[in-house]
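Asks: As annotated in Swiss-Prot:
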| type | residues | note |
| --- | --- | --- |
| MUTAGEN | Gly2 to Ala | Reduced pathogenicity on N.benthamiana, and loss of anchoring to the plasma membrane |
| MUTAGEN | Pro44 to Arg | Reduced pathogenicity on N.benthamiana |
| MUTAGEN | Ala45 to Leu | Reduced pathogenicity on N.benthamiana |
| MUTAGEN | Ser49 to Arg | Reduced pathogenicity on N.benthamiana |
| VARIANT | Arg37 to Gln | In strain: Infectious clone pBCT028 |
| VARIANT | Gly62 to Glu | In strain: Infectious clone pBCT028 |
Amino acid sequence: MGNLISTSCFNSKEKFRSQISDYSTWYPQPGQHISIRTFRELNPAPTSSPTSTRTETQLNGGNSRSTVEVLEEVNRQLTTHMPRR
């Protein structure tokens, strides 16, 4: 059998883990039944209602946000302004 490849990806809210099985060196025997199942897990669609609250504090006369909040805002702006094909 082939190798088992395991990769991990992290974001600020969830931990993702995916495994890919590589059976490229395996050959079926004559008359052997083969069943291949594939699946894909989709992220839930964003909702219009907020799922978290944002807190801004005054720091030296200006508003301060965490790095996660800034990155989430940039990601939101990028996804809403991307041209659709």
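The count begins at 1 with the first shown residue.
Placement of Cβ uses the backbone N, Cα and C atoms for every residue, glycine included.
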Asks: Please work out the number of neighbouring Cβ atoms within 10 Å of the Cβ of Arg37 (variant position), leaving out its own Cβ.
Replies: 4
Asks: Tell me, by DSSP, whether Arg37 (variant position) is helix, strand or coil?
Replies: coil
